[in-house]
Amino acid sequence: MKDKIIDNAITLFSEKGYDGTTLDDISKSVNIKKASLYYHYDNKEEIYRKSVENCFNYFIDFLLRNHDDNYSIDGLYQFLFKFIFDVDERYIKLYVQLSSAPEALNSEIKHHLQEINTTLHDELIKYYDPTHIALDKEDFINLILLFLETWYFRASFSQKFGIIEDSKNRFKDQVYSLLNVFLKK
């Protein structure tokens, strides 16, 4: 039941944010009484905390499961495409919602962000090849991270308004433009 509560809470928090999600919403989503939630969790903050933790664990697991050993420009393109469009949309939306998380969770969220950024940095650096890329390592990483953050923000809206297929087509054009910026001619 604890896992089901968190799974449903992730959906609710991703759609309504922390403030918009109530314990009533969560209890109804798992067909239990609100009082029964307290058997499993102390309060809404604890449920949110666990939801955020699961979100970051999902991203790290996704990164580690979905890379391949093709550390080329084509491999980078495939990696970016997977990391944007194959991630469960609930986690993208929850990630975007973190900017309005309770202040009491700021240090935990910062820790999770640092952990995911380290994992992502370590994965992206494998694609860096100075014989093909005109930027230094840090500029390369920063440009890719900026691109991903922008796409996650955009994808959260695309999912909401049902235009994800159009976004995939634009992504192809934009990632080629991005790659052309830092590829040596």
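From the backbone N, Cα and C atoms, a Cβ is placed for every residue, glycine too.
DSSP states for the domain 'HTH tetR-type' (1-59), grouped as helix (H, G, I), strand (E, B) and coil, give 49 helix, 0 strand, 10 coil. For 1-59, the entry in Swiss-Prot reads domain 'HTH tetR-type', with the evidence type sequence analysis.
Here the residue is the original one, while Swiss-Prot reports the published mutagenesis L23 to V with the comment 6-fold increase in DNA-binding affinity. Listed in sequence order, K34, L37, K44, I47 are the same-chain residues six or more apart from L23 (mutagenesis position) with CB atoms under 8 A from its CB.
Listed in Swiss-Prot is the mutagenesis experiment L23 to T, annotated as follows: One-third decrease in DNA-binding affinity.
The number of other CB atoms found within 10 A of the CB of K33 (mutagenesis position), across every protein chain shown, is 11. What Swiss-Prot says about the mutagenesis result for K33 to S is this: 5-fold decrease in DNA-binding affinity.
The mutagenesis experiment K33 to E is recorded by Swiss-Prot, whose note states: No DNA-binding and loss of repressor activity.
Record note (Swiss-Prot) on the mutagenesis of A35 to P: 5-fold increase in DNA-binding affinity. The Cβ of A35 (mutagenesis position) has 9 neighbouring Cβ atoms from other residues within 10 Å, across all protein chains displayed.
One mutagenesis experiment named in Swiss-Prot is A35 to G, and its note says 2-fold increase in DNA-binding affinity.
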*Mean pLDDT for the domain 'HTH tetR-type' (1-59), as a whole number?*
96
